Amino acid sequence: MEPAMEPETLEARINRATNPLNKELDWASINGFCEQLNEDFEGPPLATRLLAHKIQSPQEWEAIQALTVLETCMKSCGKRFHDEVGKFRFLNELIKVVSPKYLGSRTSEKVKNKILELLYSWTVGLPEEVKIAEAYQMLKKQGIVKSDPKLPDDTTFPLPPPRPKNVIFEDEEKSKMLARLLKSSHPEDLRAANKLIKEMVQEDQKRMEKISKRVNAIEEVNNNVKLLTEMVMSHSQGGAAAGSSEDLMKELYQRCERMRPTLFRLASDTEDNDEALAEILQANDNLTQVINLYKQLVRGEEVNGDATAGSIPGSTSALLDLSGLDLPPAGTTYPAMPTRPGEQASPEQPSASVSLLDDELMSLGLSDPTPPSGPSLDGTGWNSFQSSDATEPPAPALAQAPSMESRPPAQTSLPASSGLDDLDLLGKTLLQQSLPPESQQVRWEKQQPTPRLTLRDLQNKSSSCSSPSSSATSLLHTVSPEPPRPPQQPVPTELSLASITVPLESIKPSNILPVTVYDQHGFRILFHFARDPLPGRSDVLVVVVSMLSTAPQPIRNIVFQSAVPKVMKVKLQPPSGTELPAFNPIVHPSAITQVLLLANPQKEKVRLRYKLTFTMGDQTYNEMGDVDQFPPPETWGSL
């Protein structure tokens with residue numbers, strides 16, 4: 001008896017479909033590749049990696065065949081594959097082939113024209129994939145695309161078949177199985193179809209019960225929050241509170257505390273519905289704020305080291321001016337920050353970690369890097385990676401530097417939406433619940449040996465200082481391409497990010513949906529944007545980095561670093577921890593939070609590159625990526 005043949009791998013199919021010895025296109029292999037791509041759970045990410053390698057082949061015929069496979073898959077493989085192609089990771093590989101900086105000078109015109117034709121067709125046919133449109137527009141700005149190519153008639157994307165309106169039949173696998181069973185004439189198949197229909201109806205009933213439970217829970221939370229807020233504010237304004245009112249406030253407070261785990265369970269059950277998650281997390285934010293408000297104003301307790309009513313709506317003075325902690329630990333291997341003029345720069349690690357995204361996709365709308373004003377460790381137009389273990393140059397050195405003429409803001413703007421598919425909002429649940437322990441809370445009155453102005457004083461003095469847009473520019477390690485103007489008034493030392501620390505409990509989240517920065521191996525990192533700006537520093541965006549784990553193993557030695565172009569500045573405050581326990585669905589999960597400050601005086605479009613290292617089990621991971629889904633800089637003062 002012959003052994004059963006093992007199914008072919010995607011790699012074997014792509015090798016056969018793009019074989020340079022093929023006399024013509026092997027449509028059987030191409031279609032087989034597309035079909036298996038759809039069937040495999042990890043098909044789309046693996047397929048894009050294989051295709052990127054084949055497209056960069058020095059043999060024209062092999063590259064053309066690979067592009068044909070890519071085009072066929074885009075037309076027949078659906079949204080999962082579209083999402084992978086629409087990521088900068090894959091688009092960057094296509095840009096390499098057409099860019100003269102990389103492989104463009106060695107690539108035939110036929111291959112380059114085919115790539116540009118595909119990019120343009122996807123821009124027209126898939127408008128929801130905004131990153132593809134961004135990449136294509138960047139190529140036009142760089143002059144690589146002179147004019148839009150003329151598309152053949154068969155290039156237009158066919159409209160996808162409408163999904164069944166009945167939610168019960170939205171599970172494609174079960175729908176196909178049900179259709180097959182119903183077509184059968186065997187009694188066993190008909191009984192199986194009947195059983196399957198009952199299961200699908202029961203699943204739909206459970207789904208409706210979850211929706212009803214979620215709606216009722218959110219409504220109850222909102223009502224309790226509204227009532228408790230009104231009573232606490234009335235109490236804080238000197239209103240005479242009767243004993244019954246105090247009892248009612250206490251009862252509402254206890255009810256709000258009991259709703260916290262309920263909201264978390266709802267968020268865990270609503271992972272695939274972004275709008276529902278946003279409602280749950282907004283309700284949780286409101287719940288946390290009113291609980292802290294009650295503790296501060298009614299009980300007079302300190303909330304994470306802050307006895308002031310920093311959560312009162314409308315208060316903008318809760319962000320204290322705290323000096324940073326930042327001394328590099330012994331043995332650190334991360335790139336050091338740029339040094340002051342006259343000091344010896346520490347050797348930097350090889351620049352292999354800076355990928356083509358720095359020059360291409362991460363530099364959309366930016367001109368070539370401008371020469372730095374002092375010795376720089378990074379020649380790519382980017383600041384070195386910053387972490388909470390790195391420190392900025394001392395502020396007095398900055399005060400001696402003359403202000404430089406700021407160049408005009410870039411004309412590019414952030415896309416209106418980068419797609420809810422890139423968002424995972426679960427971590428925001430723990431934004432207010434996972435604050436740093438008191439041992440890591442920095443208090444300005446205990447830390448600073450010498451007097452230092454607070455941000456409230458800075459706000460009062462802002463009229464006598466130079467405007468933020470011009471004075472903050474001199475904090476950046478860059479100069480304008482034009483000759484500097486004569487020295488002007490020195491930059492106030494308190495404008496340095498080194499002297500600013502924002503307590504996590506004083507941050508109020510904005511209505512902007514969080515951005516998923518990293519989501520692999522059961523480890524998620526999200527960016528939450530603060531609602532209120534720093535007093536006197538509308539050029540600074542406050543971001544809360546939230547890290548949480550659904551991995552079955554504990555995660556240790558977590559280090560998150562960030563870097564921005566030299567026209568900006570970034571600072572990471574110490575994280576609330578460096579370890580996350582193994583996920584337990586019964587126990588309330590913990591999270592790590594870290595405050596990130598981003599200065600952007602010239603209001604350029606933000607492009608942030610991150611480096612993440614962590615250990616899971618016996619394996620150490622070193623991850624890098626980029627984030628560009630930031631609010632437009634013009635809106636930072638009123639998010």
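Heads up, the Cβ atoms here are built off N, Cα and C, so glycines get one too.
If you look for the noted substitutions, you won't find them, since the model keeps the original residues.
Over in Swiss-Prot, the protein carries these features:
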- 17-147: domain 'VHS' (DOMAIN)
- 171-299: domain 'GAT' (DOMAIN)
- MET200 to Ala: Abolishes interaction with ARF1 (MUTAGEN)
- MET259 to Lys: Abolishes interaction with RABEP1 (MUTAGEN)
- ARG260 to Ala: No effect on interaction with RABEP1 (MUTAGEN)
- ARG260 to Glu: Abolishes interaction with RABEP1 and UBC (MUTAGEN)
- PHE264 to Ala: Abolishes interaction with RABEP1 (MUTAGEN)
- SER355 to Ala: Increased interaction with IGF2R. Reduced phosphorylation. No effect on the interaction with SORL1 (MUTAGEN)
- 510-631: domain 'GAE' (DOMAIN)
Per-residue pLDDT averaged over the domain 'VHS' (17-147) comes to what?
87
By DSSP, what is the split of the domain 'GAE' (510-631) into helix, strand and coil residues?
0 helix, 68 strand, 54 coil
Check the DSSP secondary structure of MET259 (mutagenesis position), expressed as helix, strand or coil.
helix
Cα-Cα distance linking MET200 (mutagenesis position) and ARG260 (mutagenesis position), given in Å to the nearest integer:
31
Neighbour tally for ARG260 (mutagenesis position), based on other Cβ positions within 10 Å of its Cβ:
18
What is the separation, in Å, between the Cα atoms of MET200 (mutagenesis position) and PHE264 (mutagenesis position)?
27
